[in-house]
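**Q** So that we are looking at the same thing, I have put the structure below in structure tokens.
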Amino acid sequence: MRSSKIRCPGAIRVGTLVTAFGCLPHVAFAAAREAPPVTPEVLVRLADIGTMSASETTPLLSLSPDGRYVAFQVRQADPVTNLNVFRMVVKATDGATDAIDVDVGGEYLFWTIPSWGYARNAPSGANLTIQPRWSPSGTHLAYLRQDQGRVRVWRASVKGEGASPVIEDAYDIEDVQWLDDNTLIYSGRPGFVEAEAEIEREGRRGWVYDERFHPLTGARPRVLEPISIVYQVLDLKTGTRRAATPTEVARLREKPDPLRAMVGRTTFSVSRTDPQNINAPTTLVARRGEGEPVRCDEEACQNITRMWGDETANVLYFLRREGWASNEMALYRMPADALKPVRIWHATGLLQGCERQAKRLICAQESALQPRRLVTLNLTSGQMSPLYDPNPDLSRYRLPKVERLTLRNRNGIEVFSDLVLPPDYQLGTRLPLVIVQYSSRGFLRGGTGDENPILPLATAGFAVLSFHSPRSEASYQRFTSPIAQSKAEYSNWRNRWNILHTLEDLIDDLDRRGVIDPARVGLTGLSDGATTVHFGLINSHRFAAAVTSSCCTDSFTASVMNGPRISGALKAYGIETDQADDGPFWAATSFVVNASRLDTPLLIQSADEEYLGALPGFTALQQARKPVELIIYPNEHHVKWQPAHRLAVYNRTIDWFRFWLMDQSDPAPDKAAQYDRWRALRALRQKSPSPTPAP
């Protein structure tokens with residue numbers, strides 16, 4: 001695959017607008033109006049480096065021992081075959097040669113971790129980030145790959161001479177590392193397989209319903225902790241295996257600390273200014289040898305997310321979040337013997353998985369109109385240059401306009417979000433607004449969970465608010481534990497009111513500017529964003545249509561569907577799982593007790609794994625003769641992972657908002673039944689009594 005040759009470190013800025021043509025060659029400006037639009041089909045096929053849920057510290061990339069090459073995994077969805085294609089890619093860090101696909105294949109490997117006392121949680125739907133491991137000589141990669149449901153270790157030649165499995169066991173391999181060019185250490189949990197087999201045997205007599213069950217994700221007991229990790233060493237030449245020594249285990253378990261670095265005899269780390277306050281600012285601390293720690297008092301030393309030491313130059317480099325509501329990322333350079341950092345780069349986009357290579361960082365980078373790609377960032381000048389773009393063709397499409405919004409909400413909290421407008425938007429035109437939640441850092445794809453296609457919605461004529469949830473009021477207060485803070489946030493749904501008020505403040509701001517029609521506002525959400533949808537429809541009159549990816553926020557879902565283990569844990573965090581829907585806690589969020597006073601058309605696009613939790617609220621709305629539709633996608637999880645389903649969700653979301661906010665329909669014959677149902681819902685709505693106004 002060829003790497004991108006487009007020299008476009010970032011989009012062109014005109015005031016606060018990011019132009020749709022920021023990454024087009026100059027010769028393309030004349031033809032921009034003829035460029036094709038970004039459709040759901042285009043969006044769903046964009047290739048991804050790593051996983052959709054990557055953070056600044058997610059290890060997306062792997063540098064070769066000599067620093068000349070970088071390896072990473074690329075995933076691309078195909079909605080026609082309903083498959084995700086995985087490629088292991090090697091790219092020269094100097095950009096001189098094209099990237100090489102050293103392996104193509106494998107199945108979608110779900111990200112699962114121990115949580116809530118379960119040995120392995122139910123898949124969220126996000127894929128596991130696969131970080132390949134370089135052999136000491138730099139000739140091969142070792143990495144995890146799943147085929148036919150089994151996770152094995154594969155080895156690939158970095159010259160593209162072939163790849164094959166080298167470690168297979170009766171259990172899934174969970175981690176791997178080289179000890180030398182011919183020896184690998186790997187880990188897994190054979191006890192998990194044994195525990196699953198015991199559950200299968202128990203099923204012959206019938207399972208006792210107990211704390212092992214999580215009904216929302218299945219009717220089968222889950223394996224509980226603890227399950228021991230086993231470490232094995234494989235000799236690739238002889239094929240012999242043995243138990244790993246403690247020293248070898250330490251080699252595998254050792255992971256770099258993103259918030260710790262050495263420069264000479266000075267150790268740099270990050271600590272809170274008040275160790276007893278979980279919300280106290282974090283700041284840089286330097287300790288020379290065995291001396292006393294010295295705290296950096298500069299504002300630039302706070303909110304650090306990554307750091308690297310350069311002993312040759314006697315310099316520390318670090319990334320931090322800064323600016324209004326921490327909406328920017330910045331890179332700083334600081335002499336090791338003087339706590340005076342100097343900023344050398346900043347932007348509103350994202351840098352993820354950065355690795356230092358001599359005087360450069362190699363990072364995965366994305367911005368509002370730029371999907372994730374690889375870039376180099378010069379540690380002296382701050383100049384960013386593209387290294388590898390898995391989606392070079394996106395630049396030929398006609399992209400919407402993006403404006404970064406900043407305001408202080410009615411609670412005094414700094415907020416940022418992004419306004420996305422159609423490519424041909426004319427100033428002064430009022431558009432229907434669709435709100436997509438609840439993170440707006442990086443590429444504006446589909447919001448959290450990637451279900452609400454921002455660019456195609458804008459292309460369809462909507463203004464789109466890519467909403468970034470504000471910090472909670474409680475996060476500015478002193479708490480000694482997350483549980484204590486959570487209880488404060490759930491008290492009277494304090495944080496949910498803060499989110500809803502922020503949404504209303506942004507709607508009012510866009511209304512004052514004449515950008516939107518406040519009578520035609522749609523709201524979407526997944527996970528925590530879905531809770532905001534439920535809360536917003538009950539407690540506000542601002543929303544004319546809504547789409548949610550899960551449902552509902554009520555006593556049944558929190559207590560019954562979460563099972564005894566999780567429901568008990570949720571209660572400790574301030575969620576009243578033992579209170580009925582008509583009690584004071586759930587009255588603000590439950591459709592069951594509020595159905596008669598709602599009137600907003602609601603589309604629920606649920607995974608089959610979660611739809612049972614939607615039935616009480618959905619049924620209450622149906623019985624109250626309210627406009628609601630429930631779509632269930634088979635073999636899906638909290639985040640939908642199948643390309644065909646993602647495309648269907650994209651298209652149905654656009655159709656729903658076009659129908660309710662624009663009074664438009666798609667004439668495609670295969671959608672006739674859909675619109676028959678929706679016209680029946682509209683007729684039902686017109687016959688229903690007026691809803692009770694929100695408080």
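Keep in mind that glycine also has a Cβ here, set from the backbone N, Cα and C atoms.
Here's the feature list from Swiss-Prot:
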- W111 to A: No change in activity (MUTAGEN)
- W116 to A: Decrease in activity (MUTAGEN)
- N121 to A: Increase in activity (MUTAGEN)
- Y438 to F: Loss of activity (MUTAGEN)
- S527 to A: Loss of activity (MUTAGEN)
- S527: active site, nucleophile (ACT_SITE)
- N562 to A: Decrease in activity (MUTAGEN)
- E610: active site, charge relay system (ACT_SITE)
- H638: active site, charge relay system (ACT_SITE)
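Let's see these features in context: how buried, what's close, how far.
**A** According to DSSP, W111 (mutagenesis position) sits in a coil region rather than a helix or strand.
DSSP assigns W116 (mutagenesis position) to coil, not to a helix or a strand. Here the Cβ of W116 (mutagenesis position) has 17 other Cβ atoms within 10 Å, regardless of which shown protein chain they belong to.
Of all the Cβ atoms in the protein chains shown, 17 others lie within 10 Å of the Cβ of N121 (mutagenesis position).
Within its own chain, Y438 (mutagenesis position) has G447, T448, F467, H468, S469, I499, G525, D528, G529, T532 as residues 6 or more apart in sequence whose C-beta sits under 8 angstroms from its own.
The DSSP secondary structure for S527 (mutagenesis position) is coil. When Cβ atoms from all protein chains are considered, those within 10 Å of S527 (mutagenesis position) total 17, not counting its own.
Secondary structure at N562 (mutagenesis position), as computed by DSSP, is coil.
According to its DSSP assignment, E610 (active site, charge relay system) is coil. Sequence-distant neighbours of E610 (active site, charge relay system) (same chain, 6+ residues apart, CB-CB distance under 8 A): L216, T217, S550, H638.
Counting Cβ atoms from all protein chains shown, H638 (active site, charge relay system) has 21 others lying within 10 Å of its own Cβ. H638 (active site, charge relay system) falls within neither a helix nor a strand when secondary structure is assigned with DSSP, and so counts as coil.
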**Q** Under 8 Å Cβ-Cβ from W111 (mutagenesis position), six or more apart in the same chain: what's there?
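**A** W111 (mutagenesis position) has long-range Cβ partners T51, S53, P123, S124, A126, N127, L128, T129.
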**Q** Rounded to a whole angstrom, what is the C-alpha distance between N562 (mutagenesis position) and N121 (mutagenesis position)?
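**A** Cα-Cα distance, N562 (mutagenesis position) to N121 (mutagenesis position): 13 Å.
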**Q** So, in DSSP terms, is N121 (mutagenesis position) helix, strand, or coil?
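**A** DSSP call for N121 (mutagenesis position): coil, neither helix nor strand.
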**Q** Can you tell me how far the Cα of N121 (mutagenesis position) sits from the Cα of S527 (mutagenesis position), in Å?
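**A** About 16 Å separate the Cα atoms of these two residues.
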**Q** What's the CA to CA span in angstrom from W116 (mutagenesis position) over to S527 (mutagenesis position)?
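**A** The separation of the Cα atoms works out to 17 Å.
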**Q** Tally every other Cβ atom lying within 10 Å of the Cβ atom of N562 (mutagenesis position).
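**A** Step by step: centre on the Cβ of N562 (mutagenesis position), count other Cβ atoms within 10 Å, giving 23.
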